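Everything on this sheet refers to the single structure shown next.
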Amino acid sequence: DCLGWFKSCDPKNDKCCKNYTCSRRDRWCKYDL
């Protein structure tokens, strides 16, 4: 199961969905342009 938009995440263990990335600053999944 992956994390979607605006879900809180850990930058060291990025479990965001495909095309998303865990923001180190905000600590939630953002769309990776």
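A Cβ is built for glycine as well, from the same backbone N, Cα and C atoms used for every other residue.
Original residues only: the substitutions mentioned are not part of this model.
Mapped onto three states, the DSSP output places Trp5 (mutagenesis position) in coil. Trp5 (mutagenesis position) counts 11 other C-beta atoms within 10 Å of its own C-beta, drawing on all protein chains shown. Under mutagenesis, Swiss-Prot gives Trp5 to Ile with this note: Important increase in potency toward Nav1.7/SCN9A, and low potency on Nav1.4/SCN4A and Nav1.5/SCN5A; synthetic variant D1Z/M5I/K18Y/R24Ka and synthetic variant D1Z/M5I/R27Na.
For Lys12 (mutagenesis position), no same-chain residue 6+ apart in sequence has a C-beta under 8 angstroms from its C-beta. For Lys12 to Glu, Swiss-Prot lists a mutagenesis experiment annotated as follows: Important increase in potency toward Nav1.7/SCN9A, and low potency on Nav1.4/SCN4A and Nav1.5/SCN5A; synthetic variant D1Z/M5I/K18Y/R24Ka and synthetic variant D1Z/M5I/R27Na.
According to Swiss-Prot, the experimentally introduced change Lys18 to Tyr is described as follows: Important increase in potency toward Nav1.7/SCN9A, and low potency on Nav1.4/SCN4A and Nav1.5/SCN5A; synthetic variant D1Z/M5I/K18Y/R24Ka. Taken residue by residue with DSSP, Lys18 (mutagenesis position) is part of neither helix nor strand, so it is coil. In sequence order, Cys2 are the residues of the chain that are 6 or more apart from Lys18 (mutagenesis position) and have a CB within less than 8 Å of its CB.
For the mutagenesis result Arg24 to Lys, the note given in Swiss-Prot is Important increase in potency toward Nav1.7/SCN9A, and low potency on Nav1.4/SCN4A and Nav1.5/SCN5A; synthetic variant D1Z/M5I/K18Y/R24Ka. Its Cβ placed at the centre, Arg24 (mutagenesis position) has 11 other Cβ atoms within 10 Å. Secondary structure from DSSP puts Arg24 (mutagenesis position) in coil.
For Arg27 to Asn, Swiss-Prot lists a mutagenesis experiment annotated as follows: Important increase in potency toward Nav1.7/SCN9A, and low potency on Nav1.4/SCN4A and Nav1.5/SCN5A; synthetic variant D1Z/M5I/R27Na. Cβ environment of Arg27 (mutagenesis position): Ser8, Cys9, Asp10, Pro11 lie under 8 Å away, each six or more residues apart in the same chain.
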